[in-house]
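In Swiss-Prot this protein carries:
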{"type": "DOMAIN", "residues": "34-68", "note": "domain 'SAP'"}
{"type": "DOMAIN", "residues": "162-314", "note": "domain 'PINIT'"}
{"type": "MUTAGEN", "residues": "C361 to S", "note": "Reduces E3 activity"}
{"type": "MUTAGEN", "residues": "C377 to S", "note": "Strongly reduces E3 activity, but no effect on subcellular location"}
{"type": "BINDING", "residues": "C377, H379, C400, C403", "note": "Zn(2+) binding site"}
{"type": "MUTAGEN", "residues": "C400 to S", "note": "Reduces E3 activity"}
{"type": "MUTAGEN", "residues": "S460 to C", "note": "No effect on E3 activity"}
Amino acid sequence: MINLEDYWEDETPGPDREPTNELRNEVEETITLMELLKVSELKDICRSVSFPVSGRKAVLQDLIRNFLQNALVVGKSDPYRVQAVKFLIERIRKNEPLPVYKDLWNALRKGTPLSAITVRSMEGPPTVQQQSPSVIRQSPTQRRKTSTTSSTSRAPPPTNPDASSSSSSFAVPTIHFKESPFYKIQRLIPELVMNVEVTGGRGMCSAKFKLSKADYNLLSNPNSKHRLYLFSGMINPLGSRGNEPIQFPFPNELRCNNVQIKDNIRGFKSKPGTAKPADLTPHLKPYTQQNNVELIYAFTTKEYKLFGYIVEMITPEQLLEKVLQHPKIIKQATLLYLKKTLREDEEMGLTTTSTIMSLQCPISYTRMKYPSKSINCKHLQCFDALWFLHSQLQIPTWQCPVCQIDIALENLAISEFVDDILQNCQKNVEQVELTSDGKWTAILEDDDDSDSDSNDGSRSPEKGTSVSDHHCSSSHPSEPIIINLDSDDDEPNGNNPHVTNNHDDSNRHSNDNNNNSIKNNDSHNKNNNNNNNNNNNNNDNNNSIENNDSNSNNKHDHGSRSNTPSHNHTKNLMNDNDDDDDDRLMAEITSNHLKSTNTDILTEKGSSAPSRTLDPKSYNIVASETTTPVTNRVIPEYLGNSSSYIGKQLPNILGKTPLNVTAVDNSSHLISPDVSVSSPTPRNTASNASSSALSTPPLIRMSSLDPRGSTVPDKTIRPPINSNSYTASISDSFVQPQESSVFPPREQNMDMSFPSTVNSRFNDPRLNTTRFPDSTLRGATILSNNGLDQRNNSLPTTEAITRNDVGRQNSTPVLPTLPQNVPIRTNSNKSGLPLINNENSVPNPPNTATIPLQKSRLIVNPFIPRRPYSNVLPQKRQLSNTSSTSPIMGTWKTQDYGKKYNSG
């Protein structure tokens, strides 16, 4: 702290030794004015007061501040000291020479006028008390301005806006705006000057002016670089000190000749100097007319002043040429900074051998062309000089985009090290790795992902085109389009007709969707001995097959001929040229089948065999057609008594395919002809090529296991053929013992039951005496084809089984055949009631004997242990009387038992 008593002793007391409030306020005001002075101006005051001039700005300010505050000391209050310092500050602002402080203080204490003191001090000879001339030494700028000033009168205010007007009072001078490298101020328009006053509401200021002919021609020339700009600055009550930023009152609305100016004249908030002047050039009128400029503002708290100047524009490209002429940042300086940075990392415990530098401009995010930065920047990253200049033309922040320090155009330089890297690396390089010795390595982007994406994109159209071409070549305009979806997994099995496509569930579903329509033109009765082989071969071949009628006349060659479709299928898979011929054959078969569905073929009256027909209403179900209930289906209402049904079953709530059979071959499941079974997936209509249309004998199907725990699996049993009755063979499917499996009895409950109104007759002594000694069938359904044919006329007809149900052959597994020596449990109830109710049945076929059957106890679920009741079901398992849906498809009302067992 500098002791003022060492430099100044005030022994002469003032007129008033007690400080007043006015004196305190005057001291504070003088200190505020002093803090706005520059360092050179502070030194001038220190010279006048005989204070040392060495030190920083803060030291000089503290010295003068303490000198003023000592004037308020009790007993030593000095109002003349404050007036003297204030007079010196006023002389500095007027760029006038300063007198010696002691002379000034004595004149103030004696009451000498200030003008006389100034003249005497400036003209009088040096005195003994003065250690320096009366005119304090000034800076070169002040001496240059002072030399033009008269000693007897003040200089008139210049026309140049850079000059300041001088007066004895605190007059507001003209504003000297901060210079911009993008334009040079040429001339002021005297009439285009407006003042913005402080207002609490809406205010408006306007100016009217005319341009001279020379000025108008200069501004209206399209190739001219001159513009008419409107500047605005805030008035400082302490006076303008130069380099004032451009600031417009906000909010505002600027209009020139009733056209609103939409230039960005606001800039960034809380960042003075980022606003641009308003360009009035495009809206000027000819020199013979008067121009009107209006500024509407509101709620201004400070005064503003607006000036119109004619300026000369400088483009960023012209500034870039100047930057390129500046000295470059040499490579050695960059390498030194790089080594220093890596060394600092090592001192901090970080082992850094290299660093990565981006070659992209942080302003445009494009590859740099003119890598530059300020000479004061302490970083390695550069930016593009041209992009930087264009960005400053829009919003003049003049800050480094990397480190945010202020940048002057004179300090902008090109980096020689980065420019050398840009010249020697490829254009697609965005980053380089730098080492401490200055070596760099280009970092290339990994283009494998983009290449793979482009390759996939190029392959996809080709693949789609090939599929489209194949589709067009294999289709005909007059024939239906059939798409073959056989996968490659079917090819190995196509070579062997005895191997079924039973690999996995996906293959099984694929076979379900690839079944095609089959036209049956032969009789199955004449080829009974070879049914198994024929059916097995037909299952392996999922394409369209047309069996010739000669197949029925040659019993011994039937098996060999049935192998032909399987071999043809193998050839189709191996030879792509045969696909078109097969598709045409399939289309012709389908077309012929559609034409023949509504025609009935009558046989001769003297023939003992029934007539052939392709009418689906005649319910020509062959043994190979299999129906598996998958989901709950909507079926017509059945009016029969539900208590007379055999093999009552729970509904398939989960909608899954039952697992009680295997997909080895085509085991039969008979359903009622009045039930319309819909498949969950679309399938092509088909029928077995080796089975008869109307001569199928009645079938016996074990629908469930014995409730007492018998493990006899469900199997469709066909009695031997008799010439005088309608009989059926044991099974039309070829069963392989190693592929047969016995599933848990839970899934066997998913089989379908059939109405008891269907009348069945048997005339086989082996069936009545040996296989079924007690003439009682537990869980069996006996159907006759004749009865099925007549029921189509008595019940609402819906197609019994769609022809595409043959596609379920591969998805429905088959249990092994029923042993012939297994005894059938008889009903303990000797009421003599038949197993099947025949009250509403159709007339029986002639020459047939009815098997006396007793009414069986109702089987609800084979997994529930037997109850002591015999005729009444538990309430939880009682049938719904209000259900309008037939129980054939398993739509029983289930509660706890159904949920428990079906969930397994």
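Note that Cβ sites are derived from N, Cα and C of the backbone, with glycine treated the same way.
What you see is the original sequence, not a version with the noted changes.
Remember, it's a predicted structure, so these values are computed and weren't measured experimentally.
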Helix, strand and coil counts within the domain 'SAP' (34-68) (DSSP): 25 helix, 0 strand, 10 coil
Near-site residues: Zn(2+), ref C377, H379, C400, C403, CB cutoff 8 A to centroid: K373, S374, N376, K378, Q381, V402, Q404, I405
Protein Cβ atoms within 10 Å of C377 (mutagenesis position), excluding its own: 22
Cα distance (Å, whole number) from C361 (mutagenesis position) to H379 (Zn(2+) binding site): 14
Position of peak Cβ density within 10 Å, selected from the recorded positions C361, C400, C403: C361
Pairwise CA distance, C403 (Zn(2+) binding site) versus C377 (mutagenesis position), rounded so that it is a whole Å: 7
C400 (mutagenesis position) and C361 (mutagenesis position), Cα-Cα, nearest whole angstrom: 12
H379 (Zn(2+) binding site), number of other Cβ atoms within 10 Å: 13
Local confidence of the domain 'SAP' (34-68) - pLDDT mean: 87
Three-state secondary structure, C377 (mutagenesis position) (per DSSP): coil
Distance [Cα-Cα, Å, rounded] between C377 (mutagenesis position) and C400 (mutagenesis position): 8
